[in-house]
Amino acid sequence: MTNQQEQHIAIFTTASIPWLTGTAVNPLFRAAYLANDGERRVTLVIPWLTLKHQKLVYPNSITFSSPSEQEAYVRQWLEERVSFRLAFEIRFYPGKFAIDKRSILPVGDISDAIPDEEADIAVLEEPEHLTWFHHGQKWKTKFNYVIGIVHTNYLEYVKREKQGRVKAFFLKYLNSWVVGIYCHKVIRLSAATQEYPKSIVCNVHGVNPKFLEIGLRKLEQQKLQEQPFTKGAYYIGKMVWSKGYKELLKLLEKHQKELAELEVDLYGDGEDSEEIKEAARKLDLTVNVYPGRDHADSLFHNYKVFLNPSTTDVVCTTTAEALAMGKIVVCANHISNKFFKQFPNCRTYDDGQGFVRATLKALGEQPSQLTEQQRHELSWEAATQRFIKVSDLNRLSRADSNLSKRSVFASSSISVGKNLEDMSAYIHFLASGFEASRTAFGAIPGSLQPDEELCRDLGLSLNTPSPNTRKQD
């Protein structure tokens, strides 16, 4: 550890504000709440993109000329959503946006963002994503303890592509390989994710406090016998077919007669928006399609029912937000929604007729009033408590002496399993060190080392890999 009293937790993630995706928002809140009690030092490590790549990713033409400018933007965004002083650091690693994958991939050895002498505990948000093409020091060697948090059901997305089942077969083993090499502990947000050896399923995410505040205002209206919800049903999500729109429009099309009086509003932006609008227009039902908005926008406060048939999410953020706002949620009876079943306003269905019954029943009654404990379960305070418990952070902090790679893992270092793991890690190191093999497996060309522009923006030396990058210990 950096000192005997304080853990240093470095949280690495695959996206950053202003991109309002789950891996940008949730690790940001995690960093804030982990650092809030002052018992540990926390550093959030996020990708830096060159101007060209920023324009491909960030909404509303938002761009940054320097990492410090983006850091200021990120901090301001978070300060508007929490009520306490932010006590964590922000650092950047070089990244590039992969258009075909619609995601940011690391460039070079991103573990270099944390100096060796500061390396203690690493949290890899989307560990498979961060390590597919990792070429540098082994994460378990550099850090005393590495925790992976699995956010995304990559196999489900890949299965929807051409030759999807074949791709998913190989991706499953690639994910298991890299996560096993680089993580001591794996937390899966729900059982909808790929299974990993020695992993634990726990939802360690909470909701933006703004949604709980909205829910409290609605609760007060209910207590005063006022009408808190004056609108009907809606759905909000990135407008791509795989994000629940395909399932929702199929259900609406098949059951138009039973749902003849239903009016649904859809909100979102995305690559499939025109196709989705066209499909909605063909229905006899009234289905309105609008551009995406922040879910906390006052526009959404008065909707009573949130329809979410998506089964590709691991734990759907918008479902949690809708419940926090006091709404009724109608969602599929799917393992990704298991966490939400504890709330009385969560209504699940197994088939089309079940969807019709649940939707009509939800529209015809008032939502149950959430208890204080139920609201707490949705909060980031509760999510942080769950994370600390399942990741064993308190057990680590109570150790009689500092963690060390040698003392904690000495018994396994001489085992056959450890030797095989080291050999496996070395094979991955070799394979990820050649441009041809990297690109063959889907890496962005030229991502082995940061280019001149990334180096200039981040103050790195061009074509001078650090010792960590040159050597896989």
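Cβ atoms are placed via backbone N, Cα and C, with glycine included.
Taking all protein chains in view, 24 other C-beta atoms sit within 10 angstroms of the C-beta of Trp48 (mutagenesis position). Record note (Swiss-Prot), mutagenesis Trp48 to Ala: Abolishes catalytic activity. The unchanged residue is displayed.
Cβ environment of Trp139 (mutagenesis position): Ser111, Ala122, Leu124, Thr131, Val146, Tyr182, Cys183 lie under 8 Å away, each six or more residues apart in the same chain. Reduced to three states, the DSSP call for Trp139 (mutagenesis position) is helix. The note that Swiss-Prot attaches to the published mutagenesis Trp139 to Ala is: Abolishes catalytic activity.
While the structure shown retains the original residue, Swiss-Prot records the mutagenesis experiment Trp177 to Ala with this note: Reduces catalytic activity 50-fold. Summarising the environment of Trp177 (mutagenesis position), the number of other Cβ atoms within 10 Å of its Cβ, over all protein chains shown, is 17. Following the DSSP three-state reduction, the secondary structure of Trp177 (mutagenesis position) is helix.
Cys316 to Ala appears in Swiss-Prot as a published mutagenesis result, with the remark: Slight decrease of catalytic activity. All protein chains considered, the CB of Cys316 (mutagenesis position) has 27 other CB atoms within 10 Å. Under the DSSP three-state reduction, Cys316 (mutagenesis position) is assigned to coil, being neither helix nor strand.
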Alpha-carbon spacing, Trp177 (mutagenesis position) to Cys316 (mutagenesis position), which is rounded to whole Å: 27
